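Heads up, the thing below is written out as structure tokens.
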Amino acid sequence: MMSDDMLDENDENFACQDVDEIIIYVPEFAGYREVNIDTAVSVCPTPIQQARRESSCRNLEMRRRFEKLRREKKEEKKLLADDEKDFDEDDDVFEDGEGLQMRTFQPNASIRDENGSMPSLLPRTAPIKKTRKHRRRRSGSFTGGVYPRKGHRNRSLLGHAIPPPNVHSADWRDMLAITDNKDDKLMKTLGVTRYLQSKGGDQVPPTSTTTGGAGGDGNAVPTTSQAQAQTFNSGRQTTGMSSGDRLNEDVSATANSAQLVLPTPLFNQMRFTESNMSLNRHNWVRETFTRRECSRFIASSRDLHKCGCGRTRDAHRNIPELTSEFLRQKRSVAALEQQRSISNVNDDINTQNMYTKRGANEKWSLRKHTVSLATNAFGQVEFQGGPHPYKAQYVRVNFDTEPAYIMSLFEHVWQISPPRLIITVHGGTSNFDLQPKLARVFRKGLLKAASTTGAWIITSGCDTGVVKHVAAALEGAQSAQRNKIVCIGIAPWGLLKKREDFIGQDKTVPYYPSSSKGRFTGLNNRHSYFLLVDNGTVGRYGAEVILRKRLEMYISQKQKIFGGTRSVPVVCVVLEGGSCTIRSVLDYVTNVPRVPVVVCDGSGRAADLLAFAHQNVTEDGLLPDDIRRQVLLLVETTFGCSEAAAHRLLHELTVCAQHKNLLTIFRLGEQGEHDVDHAILTALLKGQNLSAADQLALALAWNRVDIARSDVFAMGHEWPQAALHNAMMEALIHDRVDFVRLLLEQGINMQKFLTISRLDELYNTDKGPPNTLFYIVRDVVRVRQGYRFKLPDIGLVIEKLMGNSYQCSYTTSEFRDKYKQRMKRVKHAQKKAMGVFSSRPSRTGSGIASRQSTEGMGGVGGGSSVAGVFGNSFGNQDPPLDPHVNRSALSGSRALSNHILWRSAFRGNFPANPMRPPNLGDSRDCGSEFDEELSLTSASDGSQTEPDFRYPYSELMIWAVLTKRQDMAMCMWQHGEEAMAKALVACRLYKSLATEAAEDYLEVEICEELKKYAEEFRILSLELLDHCYHVDDAQTLQLLTYELSNWSNETCLALAVIVNNKHFLAHPCCQILLADLWHGGLRMRTHSNIKVVLGLICPPFIQMLEFKTREELLNQPQTAAEHQNDMNYSSSSSSSSSSSSSSSSSDSSSFEDDDDENNAHNHDQKRTRKTSQGSAQSLNITSLFHSRRRKAKKNEKCDRETDASACEAGNRQIQNGGLTAEYGTFGESNGVSPPPPYMRANSRSRYNNRSDMSKTSSVIFGSDPNLSKLQKSNITSTDRPNPMEQFQGTRKIKMRRRFYEFYSAPISTFWSWTISFILFITFFTYTLLVKTPPRPTVIEYILIAYVAAFGLEQVRKIIMSDAKPFYEKIRTYVCSFWNCVTILAIIFYIVGFFMRCFGSVAYGRVILACDSVLWTMKLLDYMSVHPKLGPYVTMAGKMIQNMSYIIVMLVVTLLSFGLARQSITYPDETWHWILVRNIFLKPYFMLYGEVYADEIDTCGDEAWDQHLENGGPVILGNGTTGLSCVPGYWIPPLLMTFFLLIANILLMSMLIAIFNHIFDATDEMSQQIWLFQRYKQVMEYESTPFLPPPLTPLYHGVLILQFVRTRLSCSKSQERNPMFDFSLKLFLDNDQIEKLHDFEEDCMEDLARQKLNEKNTSNEQRILRADIRTDQILNRLIDLQAKESMGRDVINDVESRLASVEKAQNEILECVRALLNQNNAPTAIGRCFSPSPDPLVETANGTPGPLLLKLPGTDPILEEKDHDSGENSNSLPPGRIRRNRTATICGGYVSEERNMMLLSPKPSDVSGIPQQRLMSVTSMDPLPLPLAKLSTMSIRRRHEEYTSITDSIAIRHPERRIRNNRSNSSEHDESAVDSEGGGNVTSSPRKRSTRDLRMTPSSQVEESTSRDQIFEIDHPEHEEDEAQADCELTDVITEEEDEEEDDEEDDSHERHHIHPRRKSSRQNRQPSHTLETDLSEGEEVDPLDVLKMKELPIIHQILNEEEQAGAPHSTPVIASPSSSRADLTSQKCSDV
């Protein structure tokens, strides 16, 4: 150990942050030397090392190690010098000897120094270990050495070491080193020790250390053996190490761990209460996150007053303060470490060198000269400048902050919901403009992608470049939608403007917009959260890059969707961008895990280059050579970089393009209606190589059904059943209605899917909207700790909500037993599976178990270890909740706003609470994981052969209604059977839920929302009924009356009554049915009441009435008791019958023939509204006198002639255990459907009694083979009857049956009871009017008998009601007002009669007199049956109900006035009850006008009367006068005035107004109300016996006997007693029910189609479509305006370029003149340069005159000569002319006026002859022009919707032309023919269009044209520059033109391969075409092409003149394409 006296006080000891490194000075003989702590551990050993080396010689060991360190340090300094040299050369190489060792030293490597000798450097373990560690870099690199950067000697830097172009290389190197060291040291802190593998085998650790997590939850870090395996698997093994090296490495690891700051536990807000929650959040942020500050001023080499960190010297004045803060932080950490017994920290650290300069040559380093301190900037920023400030959260963090802490900050401190997708946007950092349409599409797509998927958008956060376009997308969203979108900005702290304003803890910073000029930038105001990343520098990029990468990689690897096992996907979106963007894309596509990238083509720069490279890269991953050259030049031009940098960028582009599966190019308009959002999501699906199930899961998590429909299910995969079931479960839980519909379209079997466990799980999920289910469950069952919803409890809730004695199937004993068995099996399977999945915790809502990560312990950056050690905030655990929610949950508040959160708050280990909501527990495991296993087990055991639920859609609809999922409930209503019943039940449930919500005083909108949902289902039920009625009325009547076994055995008609759906029951279909039921077997059209009364009075009159036929009576609903009796009687009668089979066969054959004819007749008829013989008018209601129909003998034989076959078949069916049915109700036997009713009634014999009819109608046709043929016809009562049935319909019933049908009709029962009641009232009135004798008379006994019988009937109704509990029976009975009146009347009469008999007669008489009021009111009950009186009775009842509120107010007013009046007027009274009467008596009568004028003011009246009598003055209050004046006598008259104003005028007027309103409202609905009440009347008198009181007890006695017999005969286990079911139903078998369901489903489809058509043709939809089309037209006009503006700019630019070209041409002409004058050119040549107005001038010696250019508008004489010259050379093939039909928006326009010249700005002379201009000699190369203009203006459009910078690149396909979605870029091959070899074909950058311009020389030149040669000039070196054309083409070539071009290419190719001399001669004879000829055909010529072609005639003219002058002239030289401008000029000069 080094002592303090060994160090000098002047020595500088520097200590940087512990996490990075510690540098100390070690004395060595004459001085000190600086070493790293990794190599100085032997000098400063830890206590462990000290104990191991006590016996050794310390001094000797120290000296030996110092010698070794000296040699190593010497070599390191040498290498450092080389590294610094490389760094100065801008080569990014890591320094050796620092924390990150990038150099690899192999033990056997041959490393020699400069002299060739072996250095003394020995292999060291620590550097080797670190080098291996950093080879396994998992992020920030493109692995595999795709583009290695060469380092020093044997070192090479991979992609992760290469900094982005805008990041300082040293900063990048240091930041990577710091982050890597921090990850490594965290592993050591967590107890992970490296045991390196030796040559002989693995080194086994002596002990196994386990470190527990700080969260206290028992999660432990893997043991060292596990860490060892992970270390070996990660590729960090080190071989060839000695034991001493291992020891040093272990000691070094221990020393490093001693200096490590232990990570702060993840924030868990459940640990804190509400009072200190905010404070603890702030403390946690301050303790967890750090900032980085510069600790020493080291002057920069460029500016001595500025530090290497970028700040000035004055900004470093706070270094002493930072030092103190740093020391305080270290001491606190040391104390913490000492408490944890990790190691001791040396606090005696000299920090004076933190702000002093060590040496003159020292360079500033981020690792050495920065320290990490606690963050001092976090809070809220308010962006000003808008209508209201936008608020955002921000925090300043260090660049090496762990992503786990950041995620904890997001989810728990800032309360951000976990992401389901990460969209990271990259692009240009400087401002740029997008094309208008592309900008609109990008904004719309990004907003849709973020809002629909729950994504997080991550940007740089700076208010420049691509971030502005992201902000524009968010601006288009609504405020509510924008608040849900999470946009996170990761911005560099050092580049932030006014960053000093952000410094403060929990500070609110007002932020005002500022200019974006300068190096620093501001924050964008559309972001919600900001991470201000700090690396200690100012004005530099790079800090945010590292943190952003680490955060994105952490999310993609460790963050899970919905807490399951699927990681959150990350996608990159590229918009424009520079070289840094290309580097980022390269990292994304080459890192692990891969990140898909979406590139927006047409946005500019990097995006366009990436899109072009992706499209044109070949299969071998390279670009074609010709395209590569053009792209290389375009890269140089676009980015303004050097050639080497351009090559590097091009290589990176190529590498990116090789990953085609990861790159998705979005091209506007290419994919139809698909926008950017579709491209983003499809890129994720195709870029991650996911299975179909995983793709479906992602689409489901994003809630993008369009992606699933177009990209997942469109591939034709064979989907396993389990995958579809899991997806359906997820869709149901998360309320994904569209996905449910999509999965149903894929053919999922819902009966197999929906099991008891899954339904139980659905009720217990905590996802979905808030609902009131828990509150209602708490009312019906006792809720305890850890309660979970159970299906039997849900059944109780349904029964409570439905009311009216509704019985749910969940509460039956059969279902309860089944539920218990299933739950036991689930628990058993779960326990059994725990042995296999013990390491997998339970899931909470994702449907997939969460598995613990088995990856290596990579530190906090890895994520899994942090979740296991420091808390459960990540992975599969639910996030903690806000304390407000917990408090509301504990207090039992019934507020609904946080109901779901309330239930979720109790899912963890929280204190017990008696009001605790349900806990999910392991429900997901039970439901979705073990269902298949349970089904297999059940199938193997044979215990389950049918699905758990017959109608799964009905069960799911109830679940959706109870959990308030309206869209899901609507979806389930549209699917499945019994749609009408489902709509009615949903309406009732919603109404009851709304009532419960109103009673609980929940939010008003919740109640109103539930009422709205109920109204929607009510309307749907009515629409469905109306549609079915118009399709087929007969089947609709059956739908209303058949028994619904799944809905408490009710009917749709009964459900409508329960729902109180007045409009439903008022429908004509229901009224027809009720009218038929009311009349029973009677057929009466007019005066039915009079006829029935006459029949009751005179029974013989019954025979004169009209009745229904026998067949019509068979098709009527019946009660359950009648149905049971019919089956029993039919069984007994059929068993005693016998007949021959021959007659049966004959009868059956005849029936079959008739049926076949009937079916053939009806087969082709369309479905219309049919009116069959079994319509509603033929239905009948039977009474409760069951025995009256069942008096036939049981042993009566069947008629042999008619019913032999029926009896025989019935006997066989009874023997097989079958059942029978009657009246349209058939039993089910072996799945064979019985025949229709009319066949059962077919008989040729006459029935002598009704037992014959009953026998025949109740026989079942089941087993006879002849009858089975009849059953195949499937004819029901709704089909058109055959002729036999029509013949049978005329048969009438017998006399005895007439009496029975008359007395059993409800109308007859009603009149019998009414007449009886009238007689009772008459006798009762008589007894009250006469004197009451002491003894009761006969009339009184009759009356008491009547009342007693009436009371017994009421008791029977109560007992036989459907409700099971007795109190429920009483409650149901009392709900009726008339029942209450009846009970009170009966009780008072019995009390009064007994008082009259056994007590005081007078008092008894009084009681009876009062009771007469109630009996008289009972008359209104009978009157309500009348269609006119009934509505008025309803109105009166409603008025009385509403009048009660006014009466209460009136009583208060009476009391206030009456009490004051009584007390003042009569002050001396003693107490008596009459005083209370006086308070109300007279004031009440004052309301009706009786004001008691004499008693108003008695004192004043007497004084006035005395005044009138005596004539004296008016004296008041004088005692001598004897006046009765009391104190305050004047007050009562004053009070009475106000009383009459309020009571008599105000309240009475209000009461009258209310009555008027009630009358008006009721009058409108009076008919509906009466029709609704009519059902109750029909059902009441149907269940009432015909015998009225006092004869009713006779019926009761018979009923008791039947009940006893039924109980004795029925089994004890039978729950349903048919005697208590009086509802009228049709009992159908399964086949008939299936037919009804088919009919209902067909009507549902027709109704849905009709509603869809109505919606599409509605005015709203038309207006919407018109609005959309108007927007499209407006956007198109905007695009056209933009194109027009762009065209103007291009034209202006072309004009300016032409002016510059003309200027250059004049200069060239001057040069040519000078050259010719120097060479003593002939006089003719000299005359050439003097422009002459005469174009045809010859010299005296015959030499040609000036060479002229023939342009449009020149002299017609020349045109004729040119024409003649062209005719002479017709034999030669014409030149290739390419005519592109293009629409240009830029320059190149040529006027057609004759006096307009193309290139000369000078006007023509006075004579009108245009002036001639000489041609230029040199090529008009566009390179001298500004490159910026060329890159922006020279664009040829390949796409109709947008332009790209790559449009100027010419694409050449040698073999075939590839036509893609863009506009065709034609290739033009120009020939460069050499005099000595063949021609070679080159690719022109422009579209192939040969513009051959012909010169117009003088006459001498024309004569010698045959000797002239034409030279073609091409410049491949400047190919890319020429490619940047200045016209934008918007048309494409046609197919015909394309074929012509191909032919021309073939001809040109053949010409190019001709012999050179032959070709040369052919070229001499080749005619030249004039420019006028080309332009005359309407072709638009590019001015650059014109200028280039002008070079040819000048060269030709010069050569001719040379030849004529006798100069030696060799073979014509043809300018090669590779010739540059200098070469061409020199060649021309030499020729001259």
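Using N, Cα and C of the backbone, Cβ positions are placed for all residues, glycine too.
If you look for the noted substitutions, you won't find them, since the model keeps the original residues.
Of all Cβ atoms in the shown protein chains, 29 besides its own fall within 10 Å of the Cβ of G427 (mutagenesis position). Listed in Swiss-Prot as a mutagenesis experiment, G427 to R is described as follows: In allele gon-2(dx22); gonadless phenotype.
Recorded in Swiss-Prot as a mutagenesis result, S603 to N carries the remark: In allele gon-2(dx58); gonadless phenotype. DSSP assigns S603 (mutagenesis position) to coil in the three-state reduction, outside any helix or strand. All chains included, 30 other C-beta atoms sit within 10 angstroms of the C-beta of S603 (mutagenesis position).
When secondary structure is read from DSSP and collapsed to three states, C656 (mutagenesis position) falls in the helix class. The annotation that Swiss-Prot gives for the mutagenesis experiment C656 to Y reads: In allele gon-2(q362); gonadless phenotype.
The Cβ neighbour count for E955 (mutagenesis position), using a 10 Å radius over every protein chain in view, is 24. In three-state terms derived from DSSP, E955 (mutagenesis position) belongs to a helical segment. Listed in Swiss-Prot is the mutagenesis experiment E955 to K, annotated as follows: In allele gon-2(q388); gonadless phenotype.
Separating the Cα atoms of G427 (mutagenesis position) and C656 (mutagenesis position) is a whole-number distance of 16 Å. On the backbone, the CA of E955 (mutagenesis position) and the CA of S603 (mutagenesis position) stand 52 Å apart.
Of the recorded residues, S603 (mutagenesis position) and C656 (mutagenesis position) place their C-alpha atoms 18 Å from one another. DSSP classifies G427 (mutagenesis position) as strand under the three-state reduction. Note on C656 (mutagenesis position): other Cβ atoms within 10 Å of its Cβ, all shown chains, come to 29.
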